[in-house]
Amino acid sequence: MPDNIRKAVGLILLVSLLSVGLCKPLKEYLLIPTQMRVFETQTQAIETSLSVNAQTSESSEAFTVKKDPHEIKVTGKKSGESELVYDLAGFPIKKTKVHVLPDLKVIPGGQSIGVKLHSVGVLVVGFHQINTSEGKKSPGETAGIEAGDIIIEMNGQKIEKMNDVAPFIQKAGKTGESLDLLIKRDKQKIKTKLIPEKDEGEGKYRIGLYIRDSAAGIGTMTFYEPKTKKYGALGHVISDMDTKKPIVVENGEIVKSTVTSIEKGTGGNPGEKLARFSSERKTIGDINRNSPFGIFGTLHQPIQNNISDQALPVAFSTEVKKGPAEILTVIDDDKVEKFDIEIVSTTPQKFPATKGMVLKITDPRLLKETGGIVQGMSGSPIIQNGKVIGAVTHVFVNDPTSGYGVHIEWMLSEAGIDIYGKEKAS
């Protein structure tokens with residue numbers, strides 16, 4: 001074998017052996033974050049077994065550092081930012097930019113709530129054929145209106161509820177004039193015209209559309225921020241039962257509800273909380289937002305769950321770990337209880353996303369009573385290591401013991417609680 005080839009092979013073998021020996025340290029080095037966020041008075045740990053020193057890059061008042069054998073603990077002291085510098089044998093090897101944010105705590109929920117939503121305008125949920133003198137017709141369908149469209153104006157007048165519609169239809173029908181409609185379809189606004197037809201059976205004019213201006217259901221309160229009274233619930237969007245499209249909210253309200261029974265979930269057939277609430281019940285908060293991360297608004301007064309009424313810290317998605325956790329929810333009457341779960345997997349997210357973790361119900365009593373995650377449990381707060389980390393959102397249809405959760409970070413943002421305010425301003 002030529003000498004130059006022998007040297008090349010030897011070099012390759014040497015590099016390979018070194019790579020194997022350095023594999024774990026290299027992985028741990030790469031796992032050290034380049035940026036991290038921590039709240040004032042709270043501590044975050046960076047897991048590493050590397051023999052490195054860690055210290056602030058300057059006489060910083062933003063945070064303190066403590067090195068343990070297998071982790072580096074960073075504790076926020078004062079909002080601001082600084083750098084954490086790692087050195088090996090006196091040589092700097094990496095830096096982490098640390099953002100210390102103003103302290104934030106929320107009161108976890110768990111209460112069963114009744115939800116009443118009022119849409120912007122009236123929602124078209126379907127069509128029907130009118131028996132006219134010329135046969136069956138649907139003027140709305142002929143005009144190009146689609147299920148899921150929202151009628152927001154008729155003849156230039158704002159439409160807010162179903163009762164607003166009938167006078168315009170009857171007037172246009174009697175005069176034989178067309179109705180000028182302004183409809184909202186997704187993000188578009190579309191103008192169209194239609195002429196009401198007389199129903200031969202009833203003698204009234206119709207437009208051949210099924211419409212709705214409100215929706216109701218139940219869910220679970222996730223949290224509220226005690227200073228602003230802003231809250232978040234459900235953890236997922238509310239969609240219309242017929243069109244399956246998200247309801248565009250004009251306003252709405254939440255009330256207390258009572259769980260009367262549970263339909264237990266089985267494989268392929270998710271269960272459900274059966275609950276009741278009366279329209280006469282006192283409104284406990286308003287709804288001003290219906291988003292992929294839940295419903296949001298402001299409470300009219302503080303509400304208690306009588307199990308964890310003290311404000312708790314919140315966790316960033318990077319802090320959530322695989323392992324034991326708890327949820328707060330109601331399975332009987334209005335009593336909030338704590339149940340054991342397991343975080344099976346979690347995804348540290350840089351941008352808002354609805355499915356941030358997979359969880360599994362492990363509590364024997366909850367499994368016995370419900371079979372796992374059931375409809376109406378959406379929004380149940382998840383607590384891990386004394387912090388609110390997220391909310392239950394979806395159940396796996398073929399395995400009701402498991403489902404998805406959303407990180408609390410994104411629900412707080414949707415609620416209008418700017419946890420990054422000082423960070424953005426710096």
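Backbone N, Cα and C atoms are what each Cβ position is placed from, and that goes for glycine too.
Model, not experiment: these values are computed from the prediction.
These come from Swiss-Prot:
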{"type": "ACT_SITE", "residues": "His236", "note": "active site, charge relay system"}
{"type": "ACT_SITE", "residues": "Asp363", "note": "active site, charge relay system"}
{"type": "ACT_SITE", "residues": "Ser378", "note": "active site, charge relay system"}
{"type": "DOMAIN", "residues": "188-426", "note": "domain 'Peptidase S55'"}
{"type": "MUTAGEN", "residues": "Asp240 to Leu", "note": "No effect"}
{"type": "MUTAGEN", "residues": "Asp242 to Leu", "note": "Inhibits spore formation"}
{"type": "MUTAGEN", "residues": "Asn290 to Ile", "note": "Sporulation deficient spores"}
{"type": "MUTAGEN", "residues": "Asp363 to Leu", "note": "Inhibits spore formation"}
{"type": "MUTAGEN", "residues": "His394 to Asp", "note": "Sporulation deficient spores"}
{"type": "MUTAGEN", "residues": "Val395 to Glu", "note": "Reduced binding to PDZ domain and sporulation deficient spores"}
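Positions of the features from Swiss-Prot, shown on the structure.
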residue	record	contacts (Cβ under 8 Å, 6+ apart)
His236	active site, charge relay system	Pro292, Phe293, Gly294, Thr354, Ser378, Thr393, His394, Val406
Asp240	mutagenesis position	Leu123, Val125, Gly148, Arg212, Ala215, Pro246, Ile247
Asp242	mutagenesis position	Val125, Gly126, Ala147, Tyr210, Arg212
Asn290	mutagenesis position	Leu117, Val237, Ile238, Pro246, Ile247, Val248, Val249, Gly252
Asp363	mutagenesis position	Phe339, Asp340, Ile341
Val395	mutagenesis position	Gly265, Pro270, Gly372, Ile373, Val374, Gln375, Met377, Ser402, Gly403
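Restricting the average to the domain 'Peptidase S55' (188-426) gives a pLDDT of 92. Least packed by the Cβ count within 10 Å, out of the recorded positions Ser378, His394, is His394. His394 (mutagenesis position) carries a strand DSSP state (E or B).
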